Amino acid sequence: MASLLLTSSSMITTSCRSMVLRSGLPIGSSFPSLRLTRPYDKATLFVSCCSAESKKVATSATDLKPIMERRPEYIPNKLPHKNYVRVLDTTLRDGEQSPGAALTPPQKLEIARQLAKLRVDIMEVGFPVSSEEEFEAIKTIAKTVGNEVDEETGYVPVICGIARCKKRDIEATWEALKYAKRPRVMLFTSTSEIHMKYKLKKTKEEVIEMAVNSVKYAKSLGFKDIQFGCEDGGRTEKDFICKILGESIKAGATTVGFADTVGINMPQEFGELVAYVIENTPGADDIVFAIHCHNDLGVATANTISGICAGARQVEVTINGIGERSGNAPLEEVVMALKCRGESLMDGVYTKIDSRQIMATSKMVQEHTGMYVQPHKPIVGDNCFVHESGIHQDGILKNRSTYEILSPEDVGIVKSENSGIVLGKLSGRHAVKDRLKELGYEISDEKFNDIFSRYRELTKDKKRITDADLKALVVNGAEISSEKLNSKGINDLMSSPQISAVV
């Protein structure tokens, strides 16, 4: 373990530059020395894509007990370790801005409770000034979820509300959140030339004054945890970002950062921008730096990872990546990327998310918003841990790691040994015979040749072969045609179940 520790700035710079090279960024990128360390005991942290913790038996995500590890003291502007990444989930604010994704107050509360099970550091739960119903929903979350402290671990989420740099916004946010144990206000204003000219109609100096006055006002109301962010930071002059963030820090902000609001940045330029801003913002060593990426060009996850590699230590994400237009960086993708490659490729950056709650959270958000993910959506799609190709199925049956870099149990999917196998026209003999054995049939080689031949015929008519189809092939023999197997009378064919037949 000692040989893995990074003990000098020069060593870390070399490591980061090696990582930049492997990720396609130029060697000359101005990544700062991050002074990363690994304070944890390697045996208690996930050191590969598949964790030992995920192997514990459970029937559903709700059966999984929280990982009982004492949380360090929460200090708004300080991290427990340089390589710890805070996760701010904004499903209940930015996610709800997805067209058609409006949530009722009870739904928001239920999702907030599930986010707490997921162990997000901060949950941004809405825009208090926007309506009376929104205000009351946020206040309810602050009073309940915001005060539910886990006595064993000390965990309680930070409850955050967003506010423009306007007094009435800040006042409404304080009134809604003051009941929480850890309230935070998320202040923002536009900083790009196009936004300042056409939206705000203000000069740079006026925008800086707005930001500074808002931070000071939030502090005067009682906020000790104050975040300031640049809207449309991805199209803002980098020196202006440094200037306004530096002034916000001086005024009392504890977390600062910027958003790629329109999703225009590419991973290389985004990482370089983050590195430049951290390196050149006065007071950056005294705060936590945050990033917020949108997915208009399909690179929100990549940009978020690039930003982390450049020194950002708070990521703003949503469940399933829902959000304005094409959405935000998905929490599940960012978290599992860090869990899978954070140790080996990114100098040990990590989160405290209980990834075993990911699937349950994803399903809940899908149900409540009506926004269902595509089957091949990374991490939470129905096909993520499913294999149909015969070559892949053969490998999976021998050892799951041949074609799976993550364990399904890591994200809360409880599977039997071979339940990731889907039978179809690409499936091979090994997978079909193995499934028949699972169903209780010991098939002779001669009989199996006949069954497999008819199985092939059946796949011409059906995209996926079910257990009922397989049972019919065994029980009824050659006289059962594929046409009959596809008929509504399939259950009639299976009137006498075969539990442990020898054919």
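Cβ coordinates come from backbone N, Cα and C, glycine included.
These features come from Swiss-Prot:
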DOMAIN    85-359  domain 'Pyruvate carboxyltransferase'
MUTAGEN   Gly263 to Glu  In gsm2-1; loss of activity and lack of C6, C7 and C8 aliphatic glucosinolates
VARIANT   Ser10 to Ile  In strain: cv. Sorbo
VARIANT   Arg17 to Pro  In strain: cv. Bl-0, cv. Di-G, cv. Ema-1, cv. Ka-0, cv. Landsberg erecta, cv. Lip-0, cv. No-0, cv. Petergof, cv. Sei-0, cv. Sorbo, cv. Tsu-1, cv. Wl-0 and cv.Pla-0
VARIANT   Gly24 to Ala  In strain: cv. Sorbo
VARIANT   Phe46 to Leu  In strain: cv. Sorbo
VARIANT   Phe46 to Ser  In strain: cv. Ema-1
VARIANT   Met68 to Val  In strain: cv. Bl-0, cv. Di-G, cv. Landsberg erecta and cv. Petergof
VARIANT   Val156 to Ala  In strain: cv. Ka-0, cv. Lip-0, cv. No-0, cv. Sei-0, cv. Tsu-1 and cv. Wl-0
VARIANT   Ile241 to Leu  In strain: cv. Bl-0, cv. Di-G, cv. Ka-0, cv. Landsberg erecta, cv. Lip-0, cv. No-0, cv. Petergof, cv. Sei-0, cv. Tsu-1 and cv. Wl-0
Query raised in the report: In the structure shown, which of the variant positions Met68, Val156, Ile241 has the fewest Cβ neighbours within 10 Å?
Result: Met68
Query raised in the report: Tell me, what is the mean pLDDT of the domain 'Pyruvate carboxyltransferase' (85-359)?
Result: 98
Query raised in the report: Far apart in sequence but close in space: which same-chain residues, 6 or more away, have a Cβ under 8 Å from Gly263 (mutagenesis position)?
Result: Gly234, Cys293, His294, Asn295, Asp296, Leu297, Val299, Ala300, Arg325, Ser326
Query raised in the report: DSSP three-state call for Met68 (variant position): helix, strand or coil?
Result: coil
